[in-house]
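S.K.: Submitted below is the structure of interest, expressed as structure tokens.
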Amino acid sequence: MASRGVNKVILVGNLGQDPEVRYMPNGGAVANITLATSESWRDKATGEMKEQTEWHRVVLFGKLAEVASEYLRKGSQVYIEGQLRTRKWTDQSGQDRYTTEVVVNVGGTMQMLGGRQGGGAPAGGNIGGGQPQGGWGQPQQPQGGNQFSGGAQSRPQQSAPAAPSNEPPMDFDDDIPF
């Protein structure tokens, strides 16, 4: 089976400004946000703490764009899953320009994190094709967070019933000999 590659971006960061929303001729919403992610480390030579911030352009489409425009504000913390896209455009002087963005389409996810800052969505709102939570390799969803996925219809979360175990419960009250 031939591999086509993987193009997936996961970001957790804070908005640098309020979302910019516009509408396409077909009525679909498009929201542009800038997301800051920061990394901290201690400089081995000086012992001083250093920090580097990266700014990411993120484009949300459809219902996700509408949700972002209504609930996200400058400083909001958000979890994003999308794809990298580079697009070409021509500036006013006729020069070709390129920009790389994280595009969040139907298969992507936007989840608001943190508390309700100045009135956010009610806790537990879930729109679209959210995936079951938990398991290895999947992001842990904070309690009370609001997850919005790009699916067109709302699906209830389904959890698998716990498999019965034949093992006795673990007893942690034993004395440890060391």
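Don't overthink the numbers, they just go from 1 along the chain as shown.
Glycine is no exception: its Cβ is also placed from the backbone N, Cα and C atoms.
Keep in mind the model shows the original residues, not the substituted ones.
Relevant sequence annotations retrieved from Swiss-Prot are reproduced here:
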type	residues	note
DOMAIN	6-111	domain 'SSB'
MUTAGEN	GLY5 to Asp	Increased frequency of precise excision of transposon Tn10 derivatives (mutant SSB-200)
MUTAGEN	LEU11 to Phe	Increased frequency of precise excision of transposon Tn10 derivatives (mutant SSB-202)
MUTAGEN	PRO25 to Ser	Increased frequency of precise excision of transposon Tn10 derivatives (mutant SSB-202)
MUTAGEN	HIS56 to Tyr	In SSB-1; destabilizes the tetramer
MUTAGEN	HIS56 to Leu	Reduces DNA-binding affinity
MUTAGEN	PHE61 to Ala	Reduces DNA-binding affinity
MUTAGEN	VAL103 to Met	Increased frequency of precise excision of transposon Tn10 derivatives (mutant SSB-201)
MUTAGEN	PRO177 to Ser	In SSB-113; strongly reduced exonuclease I (sbcB) stimulation. SSB still self interacts, reduced interaction with PriC
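Help me understand the surroundings of these features in the structure.
M.R.: Sequence-distant neighbours of GLY5 (mutagenesis position): no residue of the same chain at least 6 apart has a C-beta under 8 Å from its C-beta. GLY5 (mutagenesis position) carries neither a helix nor a strand DSSP state and counts as coil.
In this structure, LEU11 (mutagenesis position) is part of a beta strand by DSSP. Around the Cβ of LEU11 (mutagenesis position), the same chain contributes LEU35, THR37, HIS56, VAL58, TYR79, ILE80, VAL102, each under 8 angstroms and 6 or more positions distant in sequence.
Look at PRO25 (mutagenesis position): DSSP puts it in coil.
According to its DSSP assignment, HIS56 (mutagenesis position) is in a strand.
A simple way to gauge crowding: the CB of PHE61 (mutagenesis position) has 19 other CB atoms within 10 angstroms, across all the protein chains here.
According to DSSP, VAL103 (mutagenesis position) is assigned to a strand segment. For VAL103 (mutagenesis position), the count of additional Cβ atoms within 10 Å of its Cβ stands at 17 [all protein chains shown].
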S.K.: From the Cα of PRO25 (mutagenesis position) across to the Cα of PHE61 (mutagenesis position), what is the distance in angstrom?
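M.R.: With distance taken Cα to Cα, PRO25 (mutagenesis position) is 13 Å from PHE61 (mutagenesis position).
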S.K.: State the mean pLDDT for the domain 'SSB' (6-111).
M.R.: 95
S.K.: Let me know how many other Cβ atoms fall within 10 Å of the Cβ of HIS56 (mutagenesis position).
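M.R.: Taking all protein chains shown, HIS56 (mutagenesis position) has 19 Cβ neighbours within 10 Å.
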S.K.: 10 Å Cβ neighbour count around PRO25 (mutagenesis position)?
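M.R.: A count of 5.
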